[in-house]
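Just below is one structure, and these are the notes that go with it.
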Amino acid sequence: MDSTTLVYADLNLARIQEPKHDSPPSLSPDTCRCPRWHRLALKFGCAGLILLVLVVIGLCVLVLSVQKSSVQKICADVQENRTHTTDCSVNLECPQDWLSHRDKCFRVFQVSNTWEEGQADCGRKGATLLLIQDQEELRFLLDSIKEKYNSFWIGLRFTLPDMNWKWINGTTFNSDVLKITGDTENGSCASISGDKVTSESCSTDNRWICQKELNHETPSNDS
């Protein structure tokens, strides 16, 4: 064997004996996938986050709605009070020649007649005979009457079959507020004179006191 053949054989041997480089093993498709419970946790987390956002939005809308409703109610109340106050300040006045006290108008009439005629005269003026509410109201009227010695009919009379004093509006007389002097019998009516409330015959001629409630109507000149 010559030298040329020997070199060729050596090259082939070297090529045959050259180590092979193995390619990296391929990974299975399941190797890169996350565990199943990770995916479930991610889904539930996203759902919970969305639900939380919706709850927050709903609460915000509810709070804004309640606040708006409260503001509207307050504004309506203020407007109503303002209107009522304006009406009271403008229209709540007694007619000319009538006295104003609390929520009533009073007038003392100087003509004399029976209790029935006095009540009828008050009715023609849109009023009634005096209904005394308490001692303070009685003191106000007594201070306003100049003729202390005269008697004035009030809206109180003795009724049958109740056998009791009653005001003309149907309420029962309260003896803790007023004390009535004099004889009481059928046909008795009450009058005030000085600081006393006296029982008299309803046919007696006395002066009288009328009263009417304050209202929202334009004051008139009742005579």
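Placement of Cβ uses the backbone N, Cα and C atoms for every residue, glycine included.
So, quick note: what you're seeing has the original residues, none of the substitutions.
Recorded in Swiss-Prot as a mutagenesis result, Leu6 to Ser carries the remark: Loss of inhibition of Ca(2+) influx upon activation of natural killer cells.
For Tyr8 to Phe, Swiss-Prot lists a mutagenesis experiment annotated as follows: Loss of PTPN6 binding and inhibition of Ca(2+) influx upon activation of natural killer cells.
Among the sequence features in Swiss-Prot, the mutagenesis site Cys32 to Ser is noted as follows: Loss of Klrb1b-mediated inhibition of natural killer cell cytotoxicity. Reduced LCK binding, loss of PTPN6 binding and loss of inhibition of Ca(2+) influx upon activation of natural killer cells.
Taken from Swiss-Prot, the feature domain 'C-type lectin' covers 93-212. Across the residues of the domain 'C-type lectin' (93-212), the predicted structure has a mean pLDDT of 90.
When Cβ atoms from all protein chains are considered, those within 10 Å of Asp183 (variant position) total 9, not counting its own. Here the residue is the original one, but Swiss-Prot notes a natural variant at this spot, Asp183 to Val: In strain: BALB/c.
Non-local contacts of Ser191 (variant position) by the CB criterion (under 8 A, 6+ apart in sequence, same chain) comprise Ser151, Phe152, Trp153, Ile154, Val197, Thr198, Glu200, Thr204, Asn206. A strand conformation is recorded for Ser191 (variant position) in the three-state DSSP classification. Among the natural variants in Swiss-Prot, Ser191 to Thr has the note: In strain: BALB/c; loss of NK1.1 reactivity. The residue drawn here is the original one.
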